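Features of the protein shown, as given by Swiss-Prot:
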| type | residues | note |
| --- | --- | --- |
| BINDING | Gly269, Val270, Ser271, Arg272, Thr273, Gly274, Lys275, Thr276 | ADP binding site |
| MUTAGEN | Ser122 to Ala | No effect on phosphotransferase and kinase activities |
| MUTAGEN | Asp123 to Ala | No effect on phosphotransferase and kinase activities |
| MUTAGEN | Tyr238 to Phe | No effect on phosphotransferase and kinase activities |
| MUTAGEN | Asp252 to Asn | No effect on the interaction with PPDK, but loss of phosphotransferase activity and partially reduced kinase activity |
| MUTAGEN | Gly269 to Ala | No effect on the interaction with PPDK, but loss of phosphotransferase and kinase activities |
| MUTAGEN | Ser271 to Ala | No effect on the interaction with PPDK, but loss of phosphotransferase activity and partially reduced kinase activity |
| MUTAGEN | Arg272 to Met | Weak interaction with PPDK, and loss of phosphotransferase and kinase activities |
| MUTAGEN | Lys275 to Met | Weak interaction with PPDK, and loss of phosphotransferase and kinase activities |
| MUTAGEN | Pro277 to Ala | Weak interaction with PPDK, and loss of phosphotransferase and kinase activities |
| MUTAGEN | Ala283 to Thr | No effect on the interaction with PPDK, but loss of phosphotransferase and kinase activities |
| MUTAGEN | Asn291 to Ala | No effect on the interaction with PPDK, but loss of phosphotransferase and kinase activities |
| MUTAGEN | Pro293 to Ala | No effect on the interaction with PPDK, but reduced phosphotransferase and kinase activities |
| MUTAGEN | Tyr343 to Phe | Weak effect on the interaction with PPDK, but loss of phosphotransferase and kinase activities |
Amino acid sequence: MALLSAMKLQGRPPPISSNLNPNSKPAGSDSVSLNASEPGSERKPRKFSSQLNRWNRARTLRSGAKLDSTITNGSNNTTGPMRPIESSSRTDVSTLDSDVSSSSNGVSEADMTAAKSIYIVSDGTGWTAEHAVNAALGQFDYCLVDRGCPVNTHLFSGIEDGEKLMEIIKQAAREGAMVIYTLADPSMAEATMRACKLWKIPSLDILGPITESISSHLGTNPSGLSRGITNSSLNEDYFKRIEAIEFTIKHDDGALPENLEKADIVLVGVSRTGKTPLSTYLAQKGYKVSNVPIVNGVDLPKTLFEIDPRKVFGLMINPLVLQGIREARAKSLGLGSSFKTKYSELGSVKEELELAKKIFAENPTWPVIEVTESAIEETAAVVLRLYDERQSNRAMPRISKSY
């Protein structure tokens, strides 16, 4: 008890076992073990690096590779996706109730509160649910990192068998996890909802309400087939994405300027404004993208000013941020001091950005997007919104013309 009190005062939950086997011993046995070594030998909480910002730390915690792990299984940390337990072949919800209730007694209250888990279950790739969960967790970074309430997410994809589904839900009940699911098969979704309600598991169906609303709006029933699984047929969209990716790779960093007319989107900006990763992201959505660098002393290709201006987008960034990015880039490449001065010196950076502003001012039909504090996904969303508006000759209402 004294040891537990000391650990609570330090703000650290006691270590717990990750053994979730239905036959695990009750609390108080070997399934929950406390370190009874001398206080001086206790592991001190790891201090976070000043180089690691809150967002990255939170994502590290959510991925399961915790910065200060408290969940142990023997001597090994539990990392990576968890797998369903192999204990029962029964799939009926009502007959599994007693099994879960009896085995959950082997997990103590401390086990349930030390770390929170979210199970993501999908009959496809799980991409939709996983990204929705990560987006929502982004609202809790202040708690996940600084207030010591880490959350682990575990993805179970390709779950099309009722037996496997029930095993996952049983495991979630034992661990006290939340279940978030996208199951296209109505019977699977219904079974999940009933099981979670029976065992008092917090759960959320991401796909169901949206599908029902669209079904009502269209006046037709959904197919109930999952999308994005590995054995899905290769359709036109798949080959369109492959073609777009191949095109984008070949036309990176100003290559083959004679083909700019063939691109759906053309990105223009100075070095290290994120043109290449943004191009790749857009290509994965099926858009052929070329990007053209703005460099002092190098003329832009004439074809850039001859193509449809509705497909051209400029990228702008804060000079201090750009300088930091370039310094890190030069250091990683082991470049000489003379190149570093020309490439990452603040005066040179500002000079290039002034040149970019001048070019953008001379071409007012090109939207200029500020990328300093934007993630690739956020910038891509702005590009695609503007692209759609310009291609369809319609403008969506917006609060500001600042992108």
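Using N, Cα and C of the backbone, Cβ positions are placed for all residues, glycine too.
In this structure the noted substitutions are not present, so the sites keep their original residues.
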Inset, instruction - Other than Gly269, Val270, Ser271, Arg272, Thr273, Gly274, Lys275, Thr276, which residues of the same chain sit close to ADP? List them in sequence order, counting a residue when its Cβ is within 8 Å of the Cβ centroid of the site. - result: Asn291, Pro293, Leu315, Ile317
Inset, instruction - Name the secondary structure element type, per DSSP in three states, that contains Asn291 (mutagenesis position). - result: strand
Inset, instruction - Can you tell me which mutagenesis positions out of Ser122, Asp123, Tyr238, Asp252, Ala283, Asn291 are within 10 A of Arg272 (mutagenesis position) by Cα, answering none if there aren't any? - result: none
Inset, instruction - Please determine which of the mutagenesis positions listed here (Asp123, Asp252) has the lowest count of neighbouring CB atoms within 10 Å. - result: Asp252
Legend entry - Closest of Ser122, Asp123, Tyr238 to Thr273 (ADP binding site), Cα positions, mutagenesis positions only: Tyr238
Inset, instruction - For the recorded positions Gly269, Gly274, Pro277, Pro293, work out the Cβ neighbour count at 10 Å and name the residue with the minimum. - result: Pro277
Legend entry - Winner by Cβ contact number (other Cβ atoms within 10 Å) across the mutagenesis positions Tyr238, Tyr343: Tyr343
Legend entry - Cβ contacts of Ser271 (mutagenesis position) (under 8 Å, same chain, 6 or more positions away): Pro293, Val295, Arg326, Tyr343, Glu352
Legend entry - Same chain, 6+ residues apart, C-beta under 8 Å of the C-beta of Lys275 (mutagenesis position), given in sequence order: Asp253, Leu267, Gly269, Asn291, Pro293, Leu315
